[in-house]
Structure formats: structure tokens, C-alpha cells
Amino acid sequence: MRPNKTSLLLALLSILSQANAYEYVNCFSSLPSDFSKADSYNWQSSSHCNSECSAKGASYFALYNHSECYCGDTNPSGSESTSSSCNTYCFGYSSEMCGGEDAYSVYQLDSDTNSNSISSSDSSTESTSASSSTTSSTTSSTTSTTSSTTSSTTSSMASSSTVQNSPESTQAAASISTSQSSSTVTSESSLTSDTLATSSTSSQSQDATSIIYSTTFHTEGGSTIFVTNTITASAQNSGSATGTAGSDSTSGSKTHKKKANVGAIVGGVVGGVVGAVAIALCILLIVRHINMKREQDRMEKEYQEAIKPVEYPDKLYASSFSSNHGPSSGSFEEEHTKGQTDINPFDDSRRISNGTFINGGPGGKNNVLTVVNPDEAD
């Protein structure tokens with residue numbers, strides 16, 4: 001026996017009912033004592049924190065200081081004071097506020113969604129074509145506060161996926177809008193394939209700030225009609241539902257930050273190398289200038305030493321006449337018996353030269369030339 005359409009629809013509702021629905025409560029300066037920290041996530045958003053706290057069965061969750069998530073079961077409105085300091089954006093979704101440095105953004109999870117209480121029962125309804133007769137089922141399931149009964153089989157739900165225009169197309173809302181669409185399933189094979197497609201996309205596209213979806217369906221005359229109401233405050237992506245909560249929905253911004261970090265690192269390395277080269281050149285020029293200055297001083301000192309005049313004290317160079325108080329006989333014994341004294345050859349008051357210019361004269365006599373200092377008397 002082929003699967004019953006109503007059973008497949010109820011299975012679809014049980015899957016979609018696990019999607020996360022939540023409402024913003026308020027901004028508070030503190031939390032009740034039963035709130036505990038769930039995680040601290042680098043790409044934090046309300047959708048991610050909602051998923052964490054839904055898995056723990058909590059009734060409320062709170063976002064704090066960009067990236068921290070807290071879960072609890074007590075409504076802070078009854079015991080905690082409100083605050084206006086929820087002004088820090090979420091790291092995972094910059095258009096959304098994740099509390100503040102001393103404030104908490106508190107959200108309430110949908111209680112029916114959290115309990116996952118969807119009753120399902122087998123139905124004997126089976127339709128093979130639009131013209132065939134249908135035995136209605138009396139099964140009724142309600143999973144949200146907004147529900148309506150339009151036929152014998154009715155279900156209302158809150159989730160994060162939307163079926164619009166036709167069973168073959170699904171898309172996520174991207175602006176503040178309210179949309180309503182309907183679709184008709186006329187064959188069992190079409191219902192099965194569309195249910196699987198919807199189930200595969202129902203767990204995606206959870207990046208909205210505040211999203212409420214209400215989907216109802218009913219069977220009439222062998223046909224199944226879907227009616228979807230969507231109320232969206234804001235959303236990140238439009239088109240087909242391809243984004244997922246957490247790191248996948250923010251992969252673009254993560255890549256951009258990585259590129260920015262690489263550029264900053266490269267710029268820092270280049271700047272450091274240029275600065276090091278400039279400092280090395282300055283040190284080299286300073287050392288060269290000091291060496292040139294020292295060389296100039298050394299050469300100047302050597303030059304001054306070279307041109308410095310030699311001084312001879314007068315007492316060391318007295319003339320032979322003054323020291324002997326008379327003319328010297330010029331004997332060898334007299335010169336050596338009186339001792340050796342330093343004599344300045346250019347400071348002698350008397351010069352005597354004995355000798356001849358011509359050893360032999362015409363007459364055969366040697367003439368003696370005697371030169372006497374005329375300033376001294378004999």
C-alpha cells in the first residue's frame with residue numbers, strides 16, 4: 001500500500017515544527033539566576049543562540065556583548081530592570097544587536113515549538129486524482145498561536161522556511177513583508193516529491209531578526225491547498241534558501257575579514273622592512289661622518305707638528321770665544337780637555353777660517369787668508 005498523503009503531511013509538519021521560532025522580549029541590565037551561559041561564538045546571532053537554547057529545552061535566551069549566549073526558563077520582565085544599553089552588534093549578523101557591555105537582549109522561544117508536541121495519526125484518506133472522492137480525516141494539529149481550521153485536516157505552524165507560488169519553488173523573505181500564497185497538490189507522487197524538497201530547505205535560512213511564518217493547508221475535493229503567511233522584520237539573504245545559521249550565513253564577511261587581515265599583515269611587514277632600511281642608512285651616514293671628522297683632526301694635528309719651529313735655548317749654545325774668554329788656540333788637547341758641549345753652528349759670535357784658496361802661488365809662496373770678526377777686538 002502506498003503512503004497516505006495525510007501521513008506524509010503530518011510528517012512534514014513534525015519536521016518543520018522543529019524549526020526555531022522566537023520573539024524579542026526586551027533589553028535588561030541583568031538576568032535571573034537560572035540563566036546559564038550556553039556558549040561564546042565568534043559568529044554569534046540570535047538564530048545561533050536560539051538553536052543552542054532550543055536544544056537544551058530552555059524557554060528564553062539572551063545575547064550579551066557581541067558573542068555570548070545565555071539560556072534560562074524565567075522571564076526577566078517580572079524581576080529585572082530594563083535597560084537602553086543594548087547597542088553592541090552581533091558578530092555573526094551586524095544588523096542585529098547582541099546586548100551590550102552591561103546589558104542583555106532577551107528573546108522568548110515559542111513554547112509549542114520547543115515542546116515539539118505534534119500529534120500524528122494514520123489517516124485513511126487517499127486521493128489519486130482531483131476528481132476522485134476523498135474521505136476526510138479528523139486529525140488536527142496546532143503548533144503556533146496563530147491557527148485556523150479551514151477543512152477537516154488543518155495544521156498551523158511557525159518555522160523558518162516558506163513555500164510560495166508553487167510546490168516546486170522555495171525562497172527566503174528578504175524585507176519587511178507579508179505574503180500569502182497557495183498551492184494545490186493533485187497527485188500523490190507530486191505530494192511526495194514536494195514534501196521532500198520542502199523538508200530539505202526547511203532547516204535553512206535562519207538569519208532573520210524576527211520572523212514569524214504561519215502555514216496552513218486543507219484538503220478539498222481530492223486536492224491539498226497550502227496557504228502561507230509570512231511576516232518578516234528583516235533578513236540577510238533573498239532568493240533560494242541557501243544560508244544556514246552560524247558560520248555559513250556569514251562566510252562572506254568572514255572572507256572579507258580574512259582578506260583585510262592579510263592586507264594589514266603585508267602592509268606591516270613592508271613598512272617594517274622600509275623602516276629598518278632607513279634606520280640602517282642613517283646609522284651608516286652618522287658613522288661615516290664621525291670617521292671623516294676624526295681623519296681630518298688627525299691630519300691637521302700632523303700638519304701642525306710638521307710646521308712647528310724648533311727652539312734652541314741660548315744657554316746651551318754659547319760661542320767658543322765667549323766660553324773661553326779669548327781666542328782658541330785650536331789645539332786638539334784643548335778641545336777635548338774642556339769637555340764636549342752642544343754648539344749651535346749658526347749661533348757663534350766669531351768665525352775663524354784658516355786656509356788658502358790657492359795652494360801654490362806664482363812665486364811659490366802660500367798666502368794665508370785670515371778672517372776675523374771685526375766686531376770683536378784682538
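Any Cβ shown, glycine's included, is placed from N, Cα and C.
Small disclaimer: the values here were computed from a predicted structure and weren't measured.
Across the domain 'WSC' (22-110), DSSP helix (H, G, I), strand (E, B) and coil residues number 13 helix, 31 strand, 45 coil. The domain 'WSC' annotation in Swiss-Prot covers 22-110, and the record cites sequence analysis as its basis.
DSSP gives Tyr303 (mutagenesis position) a helix state. For the mutagenesis result Tyr303 to Ala, the note given in Swiss-Prot is Sensitive to alkali. Fails to restore normal levels of SLT2 phosphorylation upon alkaline stress.
Looking at Swiss-Prot, you'll find the mutagenesis Ser319 to Ala noted as follows: No phosphorylation; when associated with A-320.
Quoting Swiss-Prot on the mutagenesis of Ser320 to Ala: No phosphorylation; when associated with A-319.
As a published mutagenesis entry, Ser322 to Ala appears in Swiss-Prot alongside the note: No phosphorylation; when associated with A-323.
Ser323 to Ala appears in Swiss-Prot as a mutagenesis experiment; the accompanying note says: No phosphorylation; when associated with A-322.
When Cβ atoms from all protein chains are considered, those within 10 Å of Tyr303 (mutagenesis position) total 10, not counting its own.
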